[in-house]
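Before any comments, here is the structure.
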Amino acid sequence: MAMIELGFGRQNFHPLKRKSSLLLKLIAVVFAVLLFCEFLIYYLAIFQCNWPEVKTTASDGEQTTREPVLKAMFLADTHLLGEFLGHWLDKLRREWQMERAFQTALWLLQPEVVFILGDIFDEGKWSTPEAWADDVERFQKMFRHPSHVQLKVVAGNHDIGFHYEMNTYKVERFEKVFSSERLFSWKGINFVMVNSVALNGDGCGICSETEAELIEVSHRLNCSREARGSSRCGPGPLLPTSAPVLLQHYPLYRRSDANCSGEDAAPAEERDIPFKENYDVLSREASQKLLWWLQPRLVLSGHTHSACEVHHGGRVPELSVPSFSWRNRNNPSFIMGSITPTDYTLSKCYLPREDVVLIIYCGVVGFLVVLTLTHFGLLASPFLSGLNLLGKRKTR
């Protein structure tokens, strides 16, 4: 009787062992693909990015000096979903992608300052105080950074509303979290951060206040370029003498994206669509005011979710920064800038493509299905089928 029970136990042991072996294989494959697609792929993509080289010597005709280089990252249009729009899985997926991309970039590239060019949130224009607090908490978790890295943010239309939706409460709510700073100087470089939503030019209270602030910034910049101690500038501290870098959400006026090119430019069928002033781009008048008041050497903007490079007046370059989120484009990216008081060089760093990640997942699912069916004898092993076919050909 004991021998019969022992034999019965051995007969059941082999199927259990085979099932355990299959389960371990499935778990190992799933773990490996999750590790690669959710973590390692970001290191693989961003590891290929390097800070661009920039000339670090400046000469005033008499002597040559070595200038400090500021490493700055520029990204735009993160569009964190709120409580109304978007499926929870969409929110989870896109926010995880941005968090991993940002944290990986911080670790590998070690920037000194990061600028986000508006539309931080998707529903800031209508979110309740409770929803706003939740959105801010998620943003601060996703874009957490060491104390030695500065994070600067400008407002976009989804953060405070389009001009007709904007009000003092929304603007102050945004500035309470992200500061109302308009002028930021570091390592001899001036950055002017503009609330471009408030440049409608219709004399609204917020618009008038914004223009007054910009005129004051213009005055300070002009004083920095004049002889030290000028009577019209007063006794206060002077800014660095370098021409500023202008940062805003709306692009300066351009007719369309017809002259834009590159793999992350707008789709070809959309490039000739005319832009609406104060909706897609700033008005022609507001753009001329900014260029006249600030005399920037470089402009960076967001809003369009696509890349474009244009030159205003043939001399002032503007770069539209593509969206940082998979929700807005399949191939998100950010800009890396090596900037000195007299020069700058920019390069683009591409994040993993969403379609590549989805193809990997679909391929692995197919592989696991084939592996499972083969294991239970429901599908002939492709390897064995190949050997049998090869054997038949040899016998002929």
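Placement of Cβ uses the backbone N, Cα and C atoms for every residue, glycine included.
This is the original sequence, none of the listed changes applied.
Sequence annotations record features per position, and here Swiss-Prot assigns divalent metal cation 2 binding site to ASP77, ASP119, HIS249, HIS305 based on a curator's inference. Residues or ranges marked as divalent metal cation 1 binding site in Swiss-Prot: ASP119, ASN157, HIS249, HIS303. Under its mutagenesis annotations, Swiss-Prot gives ASP77 to Ala the following note: Affects transport of GPI-anchor proteins. Listed in Swiss-Prot is the mutagenesis experiment HIS79 to Ala, annotated as follows: Affects transport of GPI-anchor proteins. Swiss-Prot lists ASP119 to Ala or Asn among its mutagenesis entries, and the accompanying note reads: Affects transport of GPI-anchor proteins.
For the recorded positions ASP119, ASN157, HIS249, a Cα-Cα cutoff of 10 angstroms around HIS79 (mutagenesis position) retains ASP119. Taking the recorded positions HIS79, HIS249, HIS303, HIS305 in turn, the residue surrounded by the fewest other Cβ atoms inside 10 Å of its Cβ turns out to be HIS305.
Straight-line distance linking the Cα atoms of HIS303 (divalent metal cation 1 binding site) and HIS249 (divalent metal cation 2 binding site), rounded to a whole number, equals 6 Å. Apart from ASP77, ASP119, HIS249, HIS305, the residues listed for divalent metal cation 2, the same chain places the Cβ atoms of ALA76, THR78, HIS79, LEU117, GLY118, GLY156, HIS158, GLY302, HIS303, THR304, SER323, ASN328 within 8 Å of the centroid of those Cβ atoms.
Secondary structure at HIS79 (mutagenesis position), as computed by DSSP, is coil. Here the CA atom of HIS249 (divalent metal cation 2 binding site) lies 8 Å from the CA atom of ASN157 (divalent metal cation 1 binding site).
The shortest Cα-Cα distance between ASP119 (mutagenesis position) and any of the recorded positions ASP77, HIS249, HIS305 is the one to ASP77. In sequence order, LEU117, GLY118, ASP119, GLY156, GLY302, HIS303, HIS305, VAL321, PRO322, SER323, PHE324, SER325, ASN328 make up the list of same-chain residues 6 or more apart from ASP77 (mutagenesis position) whose Cβ falls under 8 Å from its Cβ.
In the three-state DSSP scheme, ASN157 (divalent metal cation 1 binding site) is classed as helix.
Most Cβ neighbours within 10 Å among the recorded positions ASP119, ASN157: this distinction goes to ASP119.
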